[in-house]
Amino acid sequence: MSTPAESSDSKSKKDFSTAILERKKSPNRLVVDEAINDDNSVVSLHPATMEKLQLFRGDTILIKGKKRKDTVCIALADETCEEPKIRMNKVVRSNLRVRLGDVISVHQCPDVKYGKRVHILPVDDTVEGVTGNLFDAYLKPYFLEAYRPVRKGDLFLVRGGMRSVEFKVIETDPAEYCVVAPDTEIFCEGEPVKREDEERLDDVGYDDVGGVRKQMAQIRELVELPLRHPQLFKSIGVKPPKGILLYGPPGSGKTLIARAVANETGAFFFCINGPEIMSKLAGESESNLRKAFEEAEKNAPSIIFIDEIDSIAPKREKTNGEVERRIVSQLLTLMDGLKSRAHVIVMGATNRPNSIDPALRRFGRFDREIDIGVPDEIGRLEVLRIHTKNMKLAEDVDLERISKDTHGYVGADLAALCTEAALQCIREKMDVIDLEDDSIDAEILNSMAVTNEHFHTALGNSNPSALRETVVEVPNVSWNDIGGLENVKRELQETVQYPVEHPEKFEKFGMSPSKGVLFYGPPGCGKTLLAKAIANECQANFISVKGPELLTMWFGESEANVREIFDKARQSAPCVLFFDELDSIATQRGGGSGGDGGGAADRVLNQLLTEMDGMNAKKTVFIIGATNRPDIIDSALLRPGRLDQLIYIPLPDEDSRLNIFKAALRKSPIAKDVDIGALAKYTQGFSGADITEICQRACKYAIRENIEKDIEKEKRRSENPEAMEEDGVDEVSEIKAAHFEESMKYARRSVSDADIRKYQAFAQTLQQSRGFGSEFRFENSAGSGATTGVADPFATSAAAAGDDDDLYN
């Protein structure tokens, strides 16, 4: 026996927040296994297990499954059954709502009576076309001399003659469970049971909610404990909590959780949809609320679930209508002024917790507010497994990979993704499916399975719902599309890809990754292109913010826009926020140019600064700014911690120009005699955009020539129909040197020398302001000076650009 101090010490190390979710070990909890003999009323256990539970062969036992379902069976011993397992067939499993591998509990059931009367009806889709008397053909042989136990509400399958028929136990007398003895009367008159009524899909249990393990534990503590064991709270002497407010983005499963809790606790579930309460008559709306609470009290223990609670309980000072205020007051008195409402728990759900009246958000009304957020990778995997458990998946589907690729998706988005993948699978089979036919070939149905390819296509077509407004195309630009700029690419990968792909390394070195990058340089050098490539390469979500869009004419609206964008980015983290033309919103403050709409630009900048620095380190949100006027950007933005890495993107040198030509002409057919190297040599001082322009113009000339040739050919053909075979040769099938020569006549440089001098001067002043420490050495590190002496990698690129033979000879 350990000393109390020790045991309490070991306890304190354990995390108790999810203790309620852990399975309790006890001998009567058994794991479900597949049955060998297929009998609906028999389960088999290992003799040792039966001995532990004090059962004898042939005893009737009560088995409890999920979602408050239970049934009665006969226990048999089976040596081959492993120790903590219980073998049951499919019918029993579906009555208990369990699958193979789930845990059920077994209880003795000594007081089962012989039934006087049972009422049994068939299920409609299994008796179509069955002729003759069902009782004689199916039920009589099934129950004859078998002494089968039945439970009211169970379904069972009877095999007979040609086919099997499913029956449902509608009513049993004298109790819910009884044994059908030879003298029991069996009624089977009545309409067959409809299958739709049976398979209620809204029977969700805890197994159908994924990705919210911690929140689920809190909710079960607050709901199940008071409803099932109220004496726990009594013995300690506290009042059990009364209300829970679930909040989070739409689609994260708030209503689903409430429904699962209601099904699993077996409590009476009363759902109030916010707007339904409202009525045009005075006093009517409040009485509707009162009725709902009264109804719930009558059927205690019960759960009242108010969906979209922000619609009926908005802040009283902000609402104009008298009715809304009265409803809020009524809700407050019902929730707190109640003669301590016994066993009634109120759950509310909303995605705008801050628009609810603050009086509701205190202890005693909504005690606990639980954030049902966007699930992480493990959570997404859980959700995907839940949604695909009934899907027919091919072998190659890699759910873990999919969960890695779906950053920022909530449960609803993942469900949509699975549906989209299934639709994709159906589309492929569309050529063999005829819509007019009444039925589809069984072969086709069996051959359908959702493959990894389908999921990939679906991933391309869907994006997280948090980003629906700022529709984000992850652009199709890869590193190969960008010529040159090797240094910049490496730096970018380190800034953005490492924190997303290797977060554990940053933890190991105890550092939070840098969050911001500013590209500056002459127009047309690929700043925007780089941002697109990084968004594509590192699988993060990508929001592009155009600077001027943020400014609006309304006071305070512009700052709200900035706030909203950052909120969205955090919700769908990891996310790259790309501010193009940053200088339009981040000009130096106090410029007082008079025409900036009452200082709107200054306020936007202040909002930006607070958002960037007040950003939670937990979320991976990167900011990339691009500008070609770095000199007018406010210096507060350029400090480390906001946009810490200032990357100068110079005009391309010869190698880079060659790469840009290659990247631009990657998909075009080019004649053998075109020397791209010569073009690259000749285009000294051209920006990337200028070079692309040259290529486009050359293509245009080739196309023009091609079309002219076609017209000429048509003409010749119409004049001389016989001679058309010979001259199919002189097609213009590629871009020739002549086209490039023609195009070079119109080529122009978009960046003047004066501009370049400006950029380089700026880059060098930055370099000087940064280069203070380049001579620094630790005292005893004479030998390792080589490693520490390397300055910022961009010193080289900026200097190289500067030394480029004084601009260019």
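Cβ atoms here come from the backbone N, Cα and C positions, even for glycine.
Although substitutions are noted, the structure shown does not include any of them.
The ADP binding site annotation in Swiss-Prot covers Gly210, Gly248, Pro249, Pro250, Gly251, Ser252, Gly253, Lys254, Thr255, Leu256, His387. Long-range C-beta contacts of His387 (ADP binding site), restricted to its own chain and to partners at least six residues apart, with a cutoff below 8 Å, comprise Leu414, Ala415, Cys418. Following the DSSP three-state reduction, the secondary structure of His387 (ADP binding site) is helix.
Following the DSSP three-state reduction, the secondary structure of Gly521 (ATP binding site) is coil. The ATP binding site annotation in Swiss-Prot covers Gly521, Pro522, Pro523, Gly524, Cys525, Gly526, Lys527, Thr528, Leu529.
Following the DSSP three-state reduction, the secondary structure of Lys254 (mutagenesis position) is helix. Counting every protein chain shown, the Cβ of Lys254 (mutagenesis position) has 27 other Cβ atoms within 10 Å. According to Swiss-Prot, the experimentally introduced change Lys254 to Ala is described as follows: Decreases ATPase activity.
According to Swiss-Prot, the mutagenesis experiment Glu308 to Gln carries the annotation: Decreases ATPase activity. In sequence order, Asn273, Gly274, Pro275, Ala349, Thr350 are the residues near Glu308 (mutagenesis position), counting only same-chain partners six or more apart with C-beta under 8 A. Secondary structure at Glu308 (mutagenesis position), as computed by DSSP, is coil.
Under the heading of mutagenesis, Swiss-Prot lists Lys527 to Ala and annotates it as follows: Abolishes ATPase activity. Under a cutoff of 8 A between CB atoms, and with a sequence separation of 6+ in the same chain, the neighbours of Lys527 (mutagenesis position) are Phe519, Tyr520, Gly521, Ala626, Asn628, Ile649.
Glu581 (mutagenesis position) falls within neither a helix nor a strand when secondary structure is assigned with DSSP, and so counts as coil. Residue environment of Glu581 (mutagenesis position) contains 18 other Cβ atoms, counted within 10 Å of its Cβ in all protein chains. For the mutagenesis of Glu581 to Gln, Swiss-Prot gives this note: Abolishes ATPase activity. The structure shown keeps the original residue.
Gly251 (ADP binding site) and Glu581 (mutagenesis position) have their C-alpha atoms 34 Å apart, to the nearest angstrom. Within the same chain, residues at least six positions away from Gly253 (ADP binding site) with a Cβ under 8 Å of its Cβ are Val209, Gly211, Val212, Ile372, Val410, Gly411, Ala412.
Within 8 Å of the Cβ centroid of the ATP site, not counting the listed residues Gly521, Pro522, Pro523, Gly524, Cys525, Gly526, Lys527, Thr528, Leu529, the chain contributes Phe519, Ala626, Asn628, Ile649, Ser687, Gly688, Ala689. Of all the recorded positions listed here (Gly210, Lys254, Thr255, Glu581), Glu581 has the Cα closest to the Cα of Cys525 (ATP binding site). Rounded to the nearest whole angstrom, the C-alpha distance between Pro249 (ADP binding site) and Glu581 (mutagenesis position) is 31.
Cβ neighbour density within 10 Å is lowest for Gly251 among the binding-site residues Gly210, Gly251. In the structure as shown, the Cβ atom of Cys525 (ATP binding site) sits within 10 Å of 27 other Cβ atoms.
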